[in-house]
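Per Swiss-Prot, these features apply:
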type	residues	note
DOMAIN	355-695	domain 'Protein kinase'
DOMAIN	765-895	domain 'Guanylate cyclase'
MUTAGEN	Asp770 to Asn	In ks67; constitutive dauer formation at 25 degrees Celsius
BINDING	Asp770, Asp814	Mg(2+) 1 binding site
BINDING	Asp770, Ile771, Asp814	Mg(2+) 2 binding site
MUTAGEN	Gly806 to Glu	In m84; constitutive dauer formation with mild defect in dauer recovery. Mild inhibition of chemotaxis responses to some volatile attractants
MUTAGEN	Ser866 to Phe	In m87; temperature sensitive constitutive dauer formation with severe defect in dauer recovery. Loss of chemotaxis responses to non-volatile and some volatile attractants
MUTAGEN	Gly867 to Arg	In p169; temperature sensitive constitutive dauer formation with severe defect in dauer recovery
Amino acid sequence: MGPTCSSNFLRFANLTAEMQSLEINILKGYPYEHPTMIDMVTRSPQNLAQNLVSLLRGFEWGQVGAVLCEECYEGDELASEIYFSTIEDIFENNNIALKETVRIGKRENSVNISDAITIFEPSARVILLFLGNKLNDYTEFMTAMSMNNYTTEEYTPVIVISKNSLELTFPWKENDAIAELFDKAIIVYNNCYDKSKISSFLSSYSFSTIEETIISLQMYEGYHLLGYYLYTAITNTTLFNYVQPEKAISSMSIPGPFGEIFINSNGQRIAGYDVLVVDKSLNSNNFIMPLGTISTDKKCPDQACLNFVLNSTSSFEPLKDVPLCGFHGEICDQTGVIIAIAVIMGVLLMFIIILTTIRKCCNGSKGRSISNPWVIPFQDVRFIDLTNTEGSQHMSIQSLQRNMEEKQRLQSLARTKHIATVDQVYVLADKYVMRDKLRYDKIDINLLYQMKSHLQHDNLNSFVGITIDKASHMYIIWNQCFRGSLHDHIFTKERQRGTATRFEGLFLRDILKGLEYIHASAIDFHGNLTLHNCMLDSHWIVKLSGFGVNRLLVKWKTSGQIFTEDHTPVIKSEELHYFDPAMKKIWKNYADRNERALITPQFGKKCDMYSFGVILHEIILKKKFVEQLFDSPREEDDSVLIDDENDAIASRFPLPIIIPEGIEMHNDLIKMLENCFGSVRPDIALARKIIDTVLKMSGSLVDLMIKNLTAYTQGLNETVKNRTAELEKEQEKGDQLLMELLPKSVANDLKNGIAVDPKVYENATILYSDIVGFTSLCSQSQPMEVVTLLSGMYQRFDLIISQQGGYKMETIGDAYCVAAGLPVVMEKDHVKSICMIALLQRDCLHHFEIPHRPGTFLNCRWGFNSGPVFAGVIGQKAPRYACFGEAVILASKMESSGVEDRIQMTLASQQLLEENFPQFVCSNRGGRTIEGIGRILTYWLEGVNAGEQVKVVEFQNDLNDELSRIMKKDGELLAAATALKPKDKMTLAKEKVIAERKNEEERLQRQQTLQEALEEHEEEIEMNEVLVDEDEGEGKPKEVDLTSIVSTQMEELEDEPAGRTIGHGRLDSQASTIPDN
């Protein structure tokens, strides 16, 4: 029974075949046929292919296409889809033509898939899909079919799911719209272990995964099959076939625990799959319609065959695998169809021509003719809903509030103004409500005719006409300028431009050109000149709009024919200050014929110059002529021509004119501005001459904008240059900080995006140091005092390390770790660098006074070890360069097991020093028991020979944060530096030690005391015997180091013996390790 590991399948199959033993495969299907093997897997490639063949035959399909995603089954070790070549072979043997096979990736999007599957258009309409074990895996493909308009009337996708998951999961449960994508898709699903059949088995056992459940079910059936076969063979010996048991088993009818088991003559299990179809019209049963189960029959040459018959109760009708007229229409004769289409097109064309003719006739009868070109049929106007025209700028969260405010403004605006199209041209329509049919006299008709037909100028906006709808609304229509009005660009913050101060001359010049043309035309004067009616076209040319309209509106409002939709005044209050008070007085009394007679062409032109004065004031000073005035809706049908209260406010101006500070204005311009509001007003010619002289600008507005953009570009280049320099400076600071945190080579690799892999360094030395008594010192000091102390000490340590070629790995409180030999590889000098660092650090502490405790100095322990380590960068957001290995652990142990003011090292480091750098003086500490490592031999680093000592410049007491300089030449003696200054306490201690060591009697006495102590402590006897032997065999060095130590009380000998304070450190009882002079 087995195997239980897929990698052992062939090995077990060959072994059982050689042994002629029966093997029952329960793990996964394979495309191989092995004697003496019974394959219990329902997911084998052979069973999958036989199910598909029976389905295709049942629907009478002989040619298909396939889409395969091999990556989709990479994580599924039991998948049979990876043996697709076996499925192709079985198709070929059963005369199923596989026309095209498209292979796609696991994360292919629908756009790419839609391009790839176009290969099926000339060859296949039934497409087998092998894209995964879940229906969710097929959503992108179904979307691609929808994108290509592959309808359910043309193509049939067949989703193949060979994995038995005990229950299908439908992706449209949460979103019904997905069911439309899968509509009419056929699902071939392995449901051999239906939950209703295996419920008792599952209730008896529990499994962690579906795969484990399926394998257990197949194992259970395998044991049942074997038992049934053996039981039957005992009672019927003719069935027992020792050489080919699969032949005997295939001939049997085997009632399994979950249903009958069918084995074919090749020993492979044959089991039928379920066939389903997705139907979006079904509101129940998850949009699924069962089409039947592929049944198994033993009445065939292979002893087990599959057969599919569509359920008799199903209404599903499968499509053909080949279109009725072929893939290219080659089967059907298209001549008749072409003739029929041509006839239909001809009839439609005649109908369109007749309809167009009738429409033109109707339009002519409605007044859109040469005589009344200003009358626009309402059906020719296509209105646009401003409140629903949203662009991409409305989609961001930040603009949501602004979008809502804009909607409210547009909804209010839409009550009186509408954007529309007439003859495919965008227009703006002012809306009014009619109480009665409008009455036109000859003057009105002539005015409208002139406005429509004769007023054509570069600085005039085109008047389109007037239209009336069936709901008694009148619309006055003008061409739409989408850059808005000058009022928008001057007083609306969102549309102001910093360069607007340079454009006022061009704006005023365009206004005067248009106004001059109107004054010379048949309509004589504008009558409605405001900033709101000074429009800007796409070329930034000012076009005057609204001319002549006020004459009609005042007449119609006075006679009670019109009012506004929002019941506000016909003449908006925000525009009242543009009109001459004399003109407004006449409008209010327009019903009086004598008052109307006062509006002469000459009077109208003077009123236009008044309006121009207001515009000049607002353009030059960028300031409202009057405070903002607002209209309030009145009662229904009670709107007025002019709001008297607002008009009283507007009429208090314009005099006196006040020029704000900071704005320079030419005297001629001021004089003309004052004259515009006086009794003797300038004419157009004089106004143009003054504007052209005072605000002279060459070229058009576009030319000026190009110049401004050029100047802005040059300034922008300089700004970019300056910002780039600042950025580079900041990057340099960042790089310097990064170089402090990581080695230079590692930092450069990380900056360039190069992965820094861990690396093994065969030759490296690691040094650890730790302040003795730091915890008690912290408890007796303020936090800032501790920080100042550590900062001063580590600044000195860092400078020593940088000068000696080491690298500081980390600093944790008072603990300090230094490495040499990484990341810069050193063959042998790494141990020399560490020795120099340790000695210089020790000497530095002898002169480093605790800032907040004058006269008190720090004591440290040092320990180092040499050997192979591996190092690399840890972390991404806060990367740290760290090293690891047994050598690092042992170096840490050397520090923790050391003695204050002493430098301890391992045998490996001592041997490197002895072989390559004999100038360093070492002494044998002896064997030490190190926790977690065992007993090892350690040494003290005492110093350097007198002829090779390193000269160190004294640390200045008043420079707490910096070490001034350390001499790099090893040949200069430390004695040369100390000769220029009084002897310090360490020098006195050295002399004392030498004197004591010369005393032979004291040395013999100490040795005798040591022997007595060793007799009481067995382990210490062995250690000291080694020390005595080494002292006798190695001889005595010629020089004595500054940090040599003498013992004073041998009876206090311990792992960390007590001693007496000398200088700034502690001298311990280790006299036996110090040779005589």
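Glycine residues also receive a Cβ, built from the backbone N, Cα and C atoms like all the rest.
None of the substitutions listed is reflected here, since the structure keeps the original residues.
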Discussion item. On average, what pLDDT score does this prediction assign to the domain 'Guanylate cyclase' (765-895)?
Written reply: 87
Worksheet entry | Number of other Cβ atoms within 10 Å of the Cβ of Ser866 (mutagenesis position) across all protein chains | 27
Worksheet item: Compared by Cα position, which of the recorded positions Gly806, Asp814, Ser866 is the closest one to Ile771 (Mg(2+) 2 binding site)?
Response: Asp814
Practice prompt. Looking only at C-alpha atoms, tell me how far Ser866 (mutagenesis position) is from Asp814 (Mg(2+) 1 binding site), rounded to the nearest Å.
Written response: 23
Worksheet entry | Non-site residues, in chain order, whose CB comes within 8 A of the mean position of the CB atoms of Asp770, Ile771, Asp814 at Mg(2+) 2 | Ser769, Val772, Phe774, Gly813, Ala815, Tyr816, Cys860, Arg861
Worksheet item: What's the CA-CA gap between Asp770 (mutagenesis position) and Asp814 (Mg(2+) 1 binding site) in angstrom, rounded?
Response: 6
Fill in: Most Cβ neighbours inside 10 Å, all chains, among the mutagenesis positions Gly806, Gly867
Gly806
Discussion item. Sequence gap of 6 or more, Cβ distance under 8 Å: name the residues on the same chain that satisfy this around Asp814 (Mg(2+) 1 binding site), in order along the sequence.
Written reply: Asp770, Ile771, Phe774, Leu790
Worksheet item: What is the three-state DSSP composition of the domain 'Guanylate cyclase' (765-895), stated as helix, strand and coil residue counts?
Response: 55 helix, 41 strand, 35 coil
Item to complete: Using C-alpha atoms only, work out the spacing between Gly806 (mutagenesis position) and Gly867 (mutagenesis position) and round it to an integer in Å.
Response: 16
